[in-house]
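Heads up, the thing below is written out as C-alpha cells.
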Amino acid sequence: MDVLYSLSKTLKDARDKIVEGTLYSNVSDLIQQFNQMIITMNGNEFQTGGIGNLPIRNWNFDFGLLGTTLLNLDANYVETARNTIDYFVDFVDNVCMDEMVRESQRNGIAPQSDSLIKLSGIKFKRINFDNSSEYIENWNLQNRRQRTGFTFHKPNIFPYSASFTLNRSQPAHDNLMGTMWLNAGSEIQVAGFDYSCAINAPANTQQFEHIVQLRRVLTTATITLLPDAERFSFPRVITSADGATTWYFNPVILRPNNVEIEFLLNGQIINTYQARFGTIIARNFDTIRLSFQLMRPPNMTPAVAALFPNAQPFEHHATVGLTLRIESAVCESVLADASETMLANVTSVRQEYAIPVGPVFPPGMNWTDLITNYSPSREDNLQRVFTVASIRSMLVK
C-alpha cells in the first residue's frame with residue numbers, strides 16, 4: 001500500500017511539474033525520484049482485472065530513464081516523460097480499481113488483488129518515497145493492529161432511522177402524544193408532541209427522551225445543538241404503526257424546556273449539558289441521550305389559547321424538538337463523511353463493472369446496512385478500499 005501511494009504521489013507531481021519551459025534544476029529531485037521508480041518497475045509484469053466486468057489487462061514495464069539537461073525542459077523531453085507518465089497512471093488506476101472491488105472475510109486489511117500483493121514485495125520498497133497520507137498512516141497502524149485515528153467532518157455515524165413512538169393513542173388517532181425522530185448521517189432530529197398541549201399532564205408538562213447508540217466510539221467531537229427540529233415543523237400525514245390507517249400531524253412549535261444532553265461511554269456519563277445550545281463538545285462517547293420537556297404555556301394571548309383549547313377537537317398539535325449535529329470528530333474506524341468521496345468512489349467502480357456481491361459488503365455498498373452491522377471484517381475491508389480510493393483520487397477525479 002505504501003508503494004502504491006508513493007507511485008501515485010510521484011506520478012501526480014510529475015504530471016503537474018514536468019512541463020515545457022520548466023528549469024531542470026527546479027525538478028531535478030523529482031526526476032531522480034521518477035527514474036528510481038522506472039528502474040524498480042522495469043522488467044516486471046502485472047495482471048489486473050478479471051472480476052465482474054473489470055477486464056483483464058497485462059502490464060509490462062520497459063521504459064527509458066529521463067535524462068539531465070542544463071536548460072529548460074523542451075517539448076521532446078516533456079513528450080517522452082508524458083508517455084511514461086500516462087502508462088504508469090493507467091496502471092495505478094487499474095491496480096486501484098482491482099483492489100477496490102475485492103473483499104475477504106479474513107485479514108481484509110491486507111492487499112487482496114494479485115497486482116497489489118506483488119507490489120508489496122521487498123523489491124519494490126525502493127519506491128516508498130512518501131508516507132504522509134492520513135489514510136496510509138492509519139492503514140499501517142491497523143495492519144499492525146495498533147490504535148488508529150481518523151478525523152471526520154460530519155461523519156456518517158448514524159444509520160438512517162425515521163419513526164415514531166406513541167405514549168398516548170386511540171383508535172381515532174385524535175389525541176396523540178409521543179415522539180418522532182429522524183437519525184441520518186451526522187444529524188439527529190427529534191420532536192415531542194402532545195395534541196392536548198399537556199392539559200392533563202402533571203404540572204402541565206410532558207417529558208420526552210431519545211437515546212441513540214453509535215456503532216463506533218467517537219472522541220473529541222464538536223457538536224451543534226439547536227432547540228428546534230425543523231423537519232417536524234410542518235403538517236404531514238403519517239401511517240399508523242400497524243399500517244391500518246393514517247393520522248394527521250399539524251404541529252405548532254414551542255420552545256423545549258429543561259433540555260439535557262448526556263454523552264455516555266459504556267454506560268458511564270462522560271459529558272452532560274443542560275439548557276446549553278450552539279456549539280458543545282464531547283470527549284468520548286458511544287451513546288447520546290436527549291431529554292426535554294413540553295410545557296403548556298401558563299399565560300396565553302387569546303390567539304395562542306385558541307390554538308390549544310382545553311378540550312377536543314385538537315386541530316393544532318403542540319410540538320417541541322431538538323437538532324443535534326456532529327460537525328467533526330475522531331474515530332478509530334473509517335467512516336464516510338462530508339469532506340471526502342471515498343464511499344462514492346468505491347461504490348461507483350463496483351457498480352460500473354457489475355462486481356458480484358461478496359462475503360463482506362452489503363449489496364450496493366448500502367451504507368445504512370454497512371454501518372448498522374459494522375463487523376471487524378467490514379471495518380478491515382472498508383479501511384483498505386477507502387485507502388486505495390484515496391490513492392486513486394490523487395490521479396483520477
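Just so you know, glycine gets a Cβ as well, placed from its N, Cα and C.
If you look for the noted substitutions, you won't find them, since the model keeps the original residues.
Annotated features, as they stand in Swiss-Prot:
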type	residues	note
BINDING	HIS153	Zn(2+) binding site
BINDING	ASN266, ASP286	Ca(2+) binding site
MUTAGEN	LEU65 to Asp	Loss of in vitro DLP transcriptase activity, no effect on particle assembly; when associated with A-70 or N-70. Loss of in vitro DLP assembly and transcriptase activity, and almost complete loss of interaction with VP2; when associated with N-71
MUTAGEN	LEU70 to Asn	Loss of in vitro DLP assembly and transcriptase activity, and almost complete loss of interaction with VP2; when associated with N-71. Loss of in vitro DLP transcriptase activity, no effect on particle assembly; when associated with D-65
MUTAGEN	LEU70 to Ala	Loss of in vitro DLP transcriptase activity, no effect on particle assembly; when associated with D-65
MUTAGEN	HIS153 to Ser	Impaired homotrimer formation at pH above 7.0. No effect on transcription activity or on VP2-VP6 interaction
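Neighbour list (ASP286 (Ca(2+) binding site), Cβ cut-off 8 Å, at least 6 residues apart, same chain): GLN213, LEU214, ARG216, VAL217, LEU218, LEU264, LEU265, ASN266.
The 10 Å shell around the Cβ of LEU70 (mutagenesis position) contains 7 further Cβ atoms across the protein chains shown. Annotation for HIS153 (mutagenesis position): same-chain Cβ neighbours under 8 Å, separated by at least 6 residues, are GLU327, SER328, ASP337, ALA338, SER339.
The recorded positions LEU65, ASN266 differ in how many other CB atoms lie within 10 Å of their CB, and the one with the most is LEU65.
DSSP assigns LEU70 (mutagenesis position) to coil in the three-state reduction, placing it in neither a helix nor a strand.
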